[in-house]
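> Provided herewith is a single structure, encoded as structure tokens, for subsequent inquiry.
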Amino acid sequence: MTMRSAVFKAAAAPAGGNPEQRLDYERAAALGGPEDESGAAEAHFLPRHRKLKEPGPPLASSQGGSPSPSPAGCGGGKGRGLLLPAGAAPGQQEESWGGSVPLPCPPPATKQAGIGGEPVAAGAGCSPRPKYQAVLPIQTGSIVVAAAKEPTPWAGDKGGAAPPAATASDPAGPPPLPLPGPPPLAPTATAGTLAASEGRWKSIRKSPLGGGGGSGASSQAACLKQILLLQLDLIEQQQQQLQAKEKEIEELKSERDTLLARIERMERRMQLVKRDNEKERHKLLQGYEPEEREEAELSEKIKLERQPELCETSQALPSKPFSCGRSGKGHKRKTPFGNTERKTPVKKLAPEFSKVKTKTPKHSPIKEEPCGSISETVCKRELRSQETPEKPRSSVDTPPRLSTPQKGPSTHPKEKAFSSEMEDLPYLSTTEMYLCRWHQPPPSPLPLRESSPKKEETVARCLMPSSVAGETSVLAVPSWRDHSVEPLRDPNPSDILENLDDSVFSKRHAKLELDEKRRKRWDIQRIREQRILQRLQLRMYKKKGIQESEPEVTSFFPEPDDVESLLITPFLPVVAFGRPLPKLAPQNFELPWLDERSRCRLEIQKKHTPHRTCRK
């Protein structure tokens, strides 16, 4: 069976006609005339498509379109037959599924088959009724049927616009317009798929896009609403994402600002630290200059004061000869005395003078000979007193900042009274300021590292004049010796003391490792036992209600509330752990059990003790 599209067209009966004539007209239109090319084949599947008689598409008034005039070949209201749109002229409008579609009209010379196959005059006018067509998406083609009754709504008006389909007899007609709905199937299908086409037609009628009248508009509005809602949801989601990104950007900016502020603070602190270090260096450098000036001034003053004394001693020494060897040594001390006086700082000479004068008769190793005179002994004492101040100066090297409190009043006569008072105190005291760490962390090591080379310079400067002093000056100077190190010889196999291979090493240390592991296990067991014992004690104390005494945390440093007495002195006590250190007189250290009598007693006791042996 060839695939083609059959167009059925029927005209409405006259208004005054009988219903029997109308039925005959419909039957004749259904069966076809002599000019019907489809013949009985198309009338054969007419009963199957009785559904096409259902109400057609709405009128132009219902769809809003203008009524389309009938073609020129449709004159007279008597009968309408098969329409072949081969020679139709476009330009007329008709109402379809989606709106008005141009309906091709045949030329005036064509013959239209009506009832009885009467020809229609070419000049006859078209009836004012609109012509409608419907396209069925069946496999044999698109069948277009024009309604022949009053303009009643048709169930087929549920989809989009359908163009007029060309028949198989006139392939030269205009091409059909594309359907917005489901496209028609290929024309190669067989006639056995008519039932499937009917089911698809039902589905099109039931679909929301194929609904006619107000239902189609409402479904389209609902679809548009859903699309709008989806778009709104998408916009909201994108706005939320943008807000989240903006928040992240703001947080990152704030973190960046805080980090920049921290970096600026650190830079400022570093600059302040550098400035402080530079100030300290300037202070130290400035401190050296006034010290040197004061030392030079003091040395000049002392030289002027001591010049007459030195002249007297120099005159007294050659006038009286020495009869003993030791007096000769004292005579030779005249030359180093002059050298030491010129080069050594004489800041501490005056306070030490009184100490040496009081101590020299007791502890001076030089004994007066019977042949020596009084002037000789005085000269020796003066020389010894001037040489002795170098001992504390060289042995106790202090930085110049700590020795500054003794600059001014060194030559003042009050120093003698201070020295006597210091000797009378029962505890150690000093006039130099020293650092006392009282519940404070130790200072940073940076300034100590910076001041260390300066201390070495002062030590070297103090040692130079003492090295010139000669035999009389006793200095605690470390002895530097050069040790010549010989190169190592090639080791002989006999000289190697032990084998250091991995296997030998592991064997040697395996036993020690095992012992260490055992000790560790034993420690863990003891710790567990102690914890168990503590738990049991806690249970017992809880049952008895005994409160366990907590150990008090004590410290060597006394509390300020425990002050016993106040003492205001110009001297600083040497304090250790909050207590002043007692002043001990210099004497030989002796132990009671090292005495001869105690030794004898211990030996006697050992001899008399019987030897006991355990007998079994």
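Cβ atoms here come from the backbone N, Cα and C positions, even for glycine.
Note that the coordinates shown come from a computational prediction; the quantities given were computed from them, not determined experimentally.
The feature domain 'PEHE' is assigned by Swiss-Prot to 474-593. Per Swiss-Prot, mutagenesis E498 to R is noted as: Abolishes interaction with KAT8. Quoted from Swiss-Prot, the note attached to the mutagenesis of F505 to R states: Abolishes interaction with KAT8. Under its mutagenesis annotations, Swiss-Prot gives H509 to R the following note: Abolishes interaction with KAT8. Swiss-Prot documents F556 to E as a published mutagenesis change and attaches the note Strongly reduces interaction with MSL3; when associated with E-576 and E-589 or E-577 and E-589. Looking at Swiss-Prot, the entry for mutagenesis of A576 to E says: No effect on interaction with MSL3. Reduces interaction; when associated with E-589. Strongly reduces interaction with MSL3; when associated with E-556 and E-589. According to Swiss-Prot, the mutagenesis experiment F577 to E carries the annotation: No effect on interaction with MSL3. Reduces interaction; when associated with E-589. Strongly reduces interaction with MSL3; when associated with E-556 and E-589. Here Swiss-Prot notes a mutagenesis experiment, F589 to E, with the remark: Strongly reduces interaction with MSL3; when associated with E-556 and E-576 or E-556 and E-577.
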> 10 Å Cβ neighbour count around F505 (mutagenesis position)?
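Result for F505 (mutagenesis position): 12 neighbouring Cβ atoms inside 10 Å.
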> Of F556, F577, F589, the mutagenesis positions given in the record, which has the fewest other CB atoms within 10 A of its CB?
F589
> Please report the DSSP secondary structure of H509 (mutagenesis position), reduced to three states.
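Helix, per DSSP.
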> Please give me the CB contact count at 10 A for E498 (mutagenesis position), counting all chains in the structure.
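8, counting other Cβ atoms within 10 Å of E498 (mutagenesis position).
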> How big is the gap, in Å, between the Cα of F577 (mutagenesis position) and that of F505 (mutagenesis position), rounded to a whole number?
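Here the two Cα atoms are 50 Å apart.
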> Roughly how many angstrom lie between the C-alpha atoms of H509 (mutagenesis position) and F556 (mutagenesis position)?
45
> Anything within 10 Å of F556 (mutagenesis position)? Look among the mutagenesis positions E498, F505, A576, F589, comparing CA atoms, and list what you find.
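Checking each Cα against F556 (mutagenesis position), the hits are A576.
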> Roughly how many Å lie between the Cα atoms of E498 (mutagenesis position) and F505 (mutagenesis position), rounded to a whole value?
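About 10 Å separates the two Cα atoms.
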> Do you know the DSSP helix, strand and coil residue counts for the domain 'PEHE' (474-593)?
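The breakdown for the domain 'PEHE' (474-593) reads 48 helix, 7 strand, 65 coil.
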> Would you count the other C-beta atoms found within 10 angstroms of the C-beta of A576 (mutagenesis position) for me?
11
> Determine the mean pLDDT over the domain 'PEHE' (474-593), rounding to the nearest whole number.
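Reported value for the domain 'PEHE' (474-593) is a mean pLDDT of 81.
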> F505 (mutagenesis position) to F589 (mutagenesis position): how many Å between their Cα atoms?
51
> Whole-number Å only: compute the distance from the Cα of A576 (mutagenesis position) to the Cα of F589 (mutagenesis position).
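Cα-Cα distance, A576 (mutagenesis position) to F589 (mutagenesis position): 22 Å.
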> Neighbour count, 10 Å Cβ-Cβ cut-off, for H509 (mutagenesis position): what number do you get?
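I count 11 other Cβ atoms within 10 Å of it.
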